[in-house]
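Only one structure is covered here, and it is reproduced in the block below.
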Amino acid sequence: MDTVCIAVVGAGVIGLSTAACISQLVPGCTVTVISDRFTPDTTSNVAAGMLIPHTCADTPVPTQKRWFRETFEHLSEIAKSAEAADAGVHLVSGWQIFRSVPAEEVPFWADVVLGFRKMTEAELKRFPQYVFGQAFTTLKCETSAYLPWLERRIKGSGGLLLTRRIEDLWELQPSFDIVVNCSGLGSRRLVGDPMISPVRGQVLQARAPWVKHFIRDGGGLTYVYPGMSYVTLGGTRQKGDWNRSPDAELSREIFSRCCTLEPSLHRAYDIKEKVGLRPSRPGVRLQKEILVRGQQTLPVVHNYGHGSGGISVHWGSALEATRLVMECIHTLRTPASLSKL
């Protein structure tokens, strides 16, 4: 076998980062990203893009930490390069605050972010309803810039982007030797996974250029995340809700909650409503599988189900998916071991 043809299904941050990793690290292959929706119309485009991990119950914490560290290191390199503005990656400092002292005062990711420490009493005075807080510097990844940047990287490596709705992974055989499934919620239909479901997130994007520090309620529902062009105000976490239309009443509630944390937001302007459906699953599905139909076989690498935490671990999980793709290629080139895939 000479050139290996690889299809990546899905063009959110998981799909594009996986395609970019494969293009960068796997010699002798062609990569085609296939999706019915590309930026700016993906769920990832609604994401605030803050690197603060969301614990995934069925994914081992050491694995989550490794993915987060690899992602943080990857974006840190971009943030200190000439590419930072084009990629939409920058450092941001702020506070995560709690109404009661959390069971885990020092989270598993504390030594990955920069300058993690307990907030001082003077800092907490700014938030009178809160009794405990954490201060740190992390990274923000503006998906409106980062996704197009990843697309350019993929095309620059000879990859292709194809707008097409896939109804069945077998459609891609025999044109492609390996399929990487990064279809997020689409995996419910595409591979019949009943464990993946939507968690609806509604946010506001507002102009408030004077807001420089992030503020996040420890419960994760209310947050103020300043970015390069706008501040993201959140949010909601509505399990099983497929509605992509903004709810005006929810928007008012979100704005009110965020103004309680940062009263200067009352002066925010050019406010837009955004809705995304997070691909939630008890644990990320990152594994290889060989589909069999009659005498035909199709190697598949699954990489989906990151829920609210996709941005925070995208590069780490893309690296792991790439390692699995390499294993599939090795197997394809040694047919006698196909049954061991």
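Placement of Cβ uses the backbone N, Cα and C atoms for every residue, glycine included.
Original residues only: the substitutions mentioned are not part of this model.
Residue environment of Arg37 (FAD binding site) contains 15 other Cβ atoms, counted within 10 Å of its Cβ in all protein chains. The FAD binding site annotation in Swiss-Prot covers Asp36, Arg37, Thr43, Ser44, Met50, Gly307, Ile311, Ser312, and the record cites similarity to another entry as its basis.
Within the same chain, residues at least six positions away from Arg216 (mutagenesis position) with a Cβ under 8 Å of its Cβ are Met50, Ile52, Gly94, Trp95, Gln96, Ile97, Thr222, Tyr223, Val224, Tyr225. Record note (Swiss-Prot) on the mutagenesis of Arg216 to Leu: Decreases catalytic activity. Alters substrate specificity; when associated with Y-237.
For the mutagenesis experiment Arg216 to Ala, Glu or Met, the note given by Swiss-Prot reads: Abolishes catalytic activity.
All protein chains included, Arg237 (mutagenesis position) registers 17 other Cβ atoms within 10 Å of its own Cβ. Experimental mutagenesis is annotated in Swiss-Prot for Arg237 to Glu, Ala or Tyr, with the remark: Decreases catalytic activity.
Listed in Swiss-Prot is the mutagenesis experiment Arg237 to Tyr, annotated as follows: Alters substrate specificity; when associated with L-216.
Arg237 to Ala appears in Swiss-Prot as a published mutagenesis result, with the remark: Resistance to thiolactomycin.
Looking at Swiss-Prot, you'll find the mutagenesis Ser308 to Tyr noted as follows: Decreases catalytic activity and FAD binding. In the structure as shown, the Cβ atom of Ser308 (mutagenesis position) sits within 10 Å of 21 other Cβ atoms. In the three-state DSSP classification, Ser308 (mutagenesis position) falls within a helix.
Annotation of the mutagenesis experiment Ser308 to Gly or Ala in Swiss-Prot: Increases catalytic activity and FAD binding.
The two recorded residues, Ser44 (FAD binding site) and Arg237 (mutagenesis position), show a Cα separation of 15 Å. Asp36 (FAD binding site) falls within neither a helix nor a strand when secondary structure is assigned with DSSP, and so counts as coil. A simple way to gauge crowding: the CB of Ser312 (FAD binding site) has 28 other CB atoms within 10 angstroms, across all the protein chains here.
When Cβ neighbours within 10 Å are tallied across all protein chains shown, the highest count among the binding-site residues Thr43, Ser44 belongs to Ser44. Within its own chain, Asp36 (FAD binding site) has Thr163, Arg164, Arg165, Ile166 as residues 6 or more apart in sequence whose C-beta sits under 8 angstroms from its own. Annotation note: Ser44 (FAD binding site) sits in a helical segment as assigned by DSSP.
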